[in-house]
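Asker: Sending over a structure as structure tokens; questions will come in a sec.
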Amino acid sequence: MNYHQYYPVDIVNGPGTRCTLFVSGCVHECPGCYNKSTWRVNSGQPFTKAMEDQIINDLNDTRIKRQGISLSGGDPLHPQNVPDILKLVQRIRAECPGKDIWVWTGYKLDELNAAQMQVVDLINVLVDGKFVQDLKDPSLIWRGSSNQVVHHLR
């Protein structure tokens, strides 16, 4: 898996202070997407064990209390990303108790395959659905267009 950007302290992409990871790779290619540079799976830089360790360390850093992590992109549930995202989410669950995990995907919840559902079964919130420019609404919280749904899973 590749990623484009990692923010160790973020107050924009989810509730509270959190970490945010923007991964590479998206098959949806939504017109009007604000993150077109993340569409190609080989763009950005490789997601390494060192980066994974950094995220775990940041989530557990007591100097800056973080509520959790936001995983966006690109699409964290892109088939090529799922193995690494699953491993990361499993580590967060095991090593960062009490941290919430939010995932944004262009897929709809009812379209997800078994591998993608392994990730979803471990997260707190899934924001699903493609961005639809004609349904864009800047007043919406945590989503860009009114067709997208915020699923509070746990």
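Cβ coordinates come from backbone N, Cα and C, glycine included.
Here the original residues stay in place, and none of the substitutions has been built in.
Annotations per Swiss-Prot:
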- Cys26, Cys30, Cys33: [4Fe-4S] cluster binding site (BINDING)
- Gly32, Cys33, Tyr34, Gly74: S-adenosyl-L-methionine binding site (BINDING)
- Cys19 to Ala: No change in activity. Does not affect iron and sulfide content (MUTAGEN)
- Cys26 to Ala: Loss of activity. Decrease in iron and sulfide content (MUTAGEN)
- Cys30 to Ala: Loss of activity. Decrease in iron and sulfide content (MUTAGEN)
- Cys96 to Ala: No change in activity. Does not affect iron and sulfide content (MUTAGEN)
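Neighbours and distances for these, please.
Answerer: Following the DSSP three-state reduction, the secondary structure of Cys30 (mutagenesis position) is coil.
Look at Cys19 (mutagenesis position): DSSP puts it in a strand.
If you take the C-beta of Cys26 (mutagenesis position) and look for same-chain residues 6 or more apart in sequence within under 8 angstroms, you find Cys33, Asn35, Thr38, Trp39, Gly73, Gly74, Asp75, His78, Gly106.
Counting every protein chain shown, the Cβ of Cys96 (mutagenesis position) has 20 other Cβ atoms within 10 Å.
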Asker: Widest Cα span across the S-adenosyl-L-methionine binders Gly32, Cys33, Tyr34, Gly74, in Å?
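Answerer: Largest Cα to Cα distance for the S-adenosyl-L-methionine-binding set is 13 Å.
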Asker: Taking the centroid of the Cβ atoms of Cys26, Cys30, Cys33 ([4Fe-4S] cluster site), which other same-chain residues have Cβ within 8 Å of it?
Answerer: His28, Glu29, Asn35, Lys36, Trp39, Asp75, Gly106, Lys130, Phe131
Asker: So if I measure Cβ to Cβ from Gly32 (S-adenosyl-L-methionine binding site) and keep only same-chain residues at least 6 apart in sequence, which ones fall under 8 Å?
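Answerer: Same-chain residues close to Gly32 (S-adenosyl-L-methionine binding site) (Cβ under 8 Å, separated by 6 or more) are Phe131, Gln133, Lys136.
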Asker: Could you check which of the recorded positions (Cys30, Tyr34, Cys96) sits closest to Cys19 (mutagenesis position), going Cα to Cα?
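Answerer: It is Cys96, whose Cα lies nearest.
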Asker: What three-state secondary structure does DSSP assign to Cys96 (mutagenesis position)?
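Answerer: It is coil.
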